[in-house]
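Working notes, structure below.
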Amino acid sequence: MSLKQIVGHKLLNDVIRPLKKGDGRSAWNVLIVDTLAMRMLSSCCKMHNIMEEGITIVEDLNKRREPLPTLEAIYLIAPTAESIDKLIQDYCARNLYKCAHVFFTEACSDQLFSTLSKSAAARFIKTLKEINIAFTPYESQVFNLDSPDTFFLYYNAQKQGGLTSNLERIAEQIATVCATLGEYPSLRYRADFERNVELGHLVEQKLDAYKADDPSMGEGADKARSQLIIIDRGYDAITPLLHELTLQAMCYDLLGIENDVYKYETGGSDENLEKEVLLDENDDLWVEMRHKHIAVVSQEVTKNLKKFSESKGNKGTMDSKSIKDLSMLIKRMPQHKKELNKFSTHISLAEECMKQYQQGVDKLCKVEQDLSTGIDAEGERVRDAMKLMVPLLIDPAVRCEDRLRLILLYILSKNGITDENLNKLLQHANISMADKETITNAAYLGLNIVTDTGRKKTWTPTKKERPHEQVYQSSRWVPVIKDIIEDAIDERLDTKHFPFLAGRQVNQGYRAPASARYGQWHKERGQQSNYRSGPRLIIYIIGGVTFSEMRACYEVTAARKPWEVVIGSDRIITPDKFLTNLRDLNKPRDI
């Protein structure tokens with residue numbers, strides 16, 4: 001089962017289904033969720049599945065709700081002071097619901113547990129459990145902690161006021177990812193950024209607590225080989241800056257997709273309708289195409305459309321015009337409207353991406369690839385990077401953000417430049433001194449940016465030759481994470497730069513003491529049957545994971561069975577989001 005399937009299975013089987021009461025009006029329950037639980041639910045379960053299990057309405061804990069005193073309420077919430085206060089208020093003056101079944105997404109602190117136990121709401125609570133899913137399964141191998149403040153707290157030394165509580169929180173969330181997957185992994189971290197070891201120890205403590213509550217966690221074939229690697233964003237600042245030409249990364253970079261919703265116009269010549277489509281794994285064509293290079297996506301979608309059309313008895317030839325506008329085909333085959341609309345979406349995605357590519361992204365890609373790899377398309381070493389860059393820096397048609405991306409790539413390729421040279425570059429590129437901070441703030445990530453004196457050498461794994469992988473001239477850069485993952489699987493990852501936490505290199509027959517406080521709240525016996533055998537590599541990047549890095553994990557998983565690579569972060573980032581994070585890094589921020 002994939003990460004998404006495991007979470008969906010747990011939500012239905014451990015939270016919703018046990019409280020279903022049969023048929024009739026009294027059988028219905030209300031489901032109350034906080035923001036994270038709503039995202040988790042939306043990611044894994046369809047509304048009709050939830051309703052089939054007796055849920056009549058899903059409500060937001062933080063919004064005003066109408067009383068439904070004849071119905072029982074299921075609360076799926078994080079055990080925070082705010083959430084518990086809202087829960088208590090529901091049973092104060094008048095009861096909003098008949099009784100409460102409370103499921104915390106993670107471990108509840110003693111203090112909050114005591115507050116709830118002593119409240120007036122306590123006598124209405126019929127169920128109180130921890131399900132240990134404090135993350136959103138974004139894709140089958142990707143998780144999101146949805147913690148946008150982490151980047152600012154972790155990388156800016158002046159904002160450490162909220163850092164301790166944030167690290168505690170994300171450590172708990174990371175531990176719930178491992179617990180959900182049934183893993184008790186060895187723990188490694190990137191040593192070149194000092195704070196990583198602190199987070200590593202916090203995660204270790206949380207994992208040990210989960211292991212104490214469920215000794216079967218991490219048992220099974222090859223599970224002793226599973227690893228969790230904690231990495232800071234400074235390990236590879238090049239990947240978040242590049243224009244990537246595989247479909248998913250390109251769409252999110254260029255097409256302004258928000259909350260995974262793609263908007264486009266469709267229809268015949270007389271009418272234009274705006275459509276909204278959710279890009280997720282429920283669309284099998286999206287899953288098939290998302291990691292493919294844009295050069296082949298259009299051809300493959302067209303080929304698949306033609307094959308589908310002919311398999312349904314439509315033998316007419318399809319010229320380019322009818323592919324561009326599928327409305328006539330939909331009229332001829334109305335019973336297949338749903339499938340044809342999928343093709344329409346993907347043709348539109350590919351066309352929009354290609355249009356942007358041809359309108360200037362192609363020139364950016366060439367220079368970006370030369371800067372990032374240090375080698376040009378002919379395999380020659382790049383000798384004058386400035387000469388490549390300047391025509392784009394002075395071109396008014398190139399967006400300010402794209403010029404910033406180029407300058408940062410140039411600086412990283414040089415391992416830092418002088419302040420004088422940076423100011424000259426900014427002047428060339430017509431970039432304001434206010435935007436200069438976007439560049440200089442990258443130093444907070446441990447990168448050499450402005451270096452008037454000595455430069456520290458940054459270690460990266462040796463780049464591999466990849467003779468069997470198809471390489472496009474405009475996509476020669478391979479995300480550093482791919483080399484790290486492959487080296488970790490092959491037991492070749494440098495232990496000086498990626499050390500194991502003491503005592504966590506090999507898990508052999510570990511048996512933690514039973515939890516005195518929680519007993520066996522955390523897991524029901526027999527749950528392990530849902531977990532896959534074989535080792536997992538779990539990657540956590542502090543400060544955002546890119547779509548290119550997500551793709552690398554799927555590629556390695558496909559090539560290195562029985563290993564499965566799962567990757568996650570506090571948020572999913574695009575190049576523009578990465579620049580915004582850098583720009584705001586030293587600004588006052590309410591946490």
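Every residue, even glycine, has its Cβ placed from backbone N, Cα and C.
Listed in sequence order, PRO79 are the same-chain residues six or more apart from PHE113 (mutagenesis position) with CB atoms under 8 A from its CB. For the recorded site, PHE113 (mutagenesis position), the DSSP three-state label reads helix. Here the residue is the original one, while Swiss-Prot reports the published mutagenesis PHE113 to Arg with the comment Does not interact with unc-64. Does not rescue the uncoordinated locomotion defect of the unc-18 e81 mutant.
Following the DSSP three-state reduction, the secondary structure of ASP214 (mutagenesis position) is coil. In the structure as shown, the Cβ atom of ASP214 (mutagenesis position) sits within 10 Å of 24 other Cβ atoms. Annotation of the mutagenesis experiment ASP214 to Asn in Swiss-Prot: Increases rate of locomotion. Resistant to sedatory and stimulatory effects of ethanol. Rescues the uncoordinated locomotion defect of the unc-18 e81 mutant.
A mutagenesis experiment is reported in Swiss-Prot for this position, SER322 to Ala, and the note states: Rescues the uncoordinated locomotion defect and sensitivity to acetylcholine esterase inhibitor Aldicarb defects of the unc-18 e81 mutant. Impairs temperature sensitivity, tolerating higher temperatures compared to wild-type.
Per Swiss-Prot, mutagenesis SER322 to Glu is noted as: Reduces binding to unc-64. Rescues the uncoordinated locomotion defect and sensitivity to acetylcholine esterase inhibitor Aldicarb defects of the unc-18 e81 mutant.
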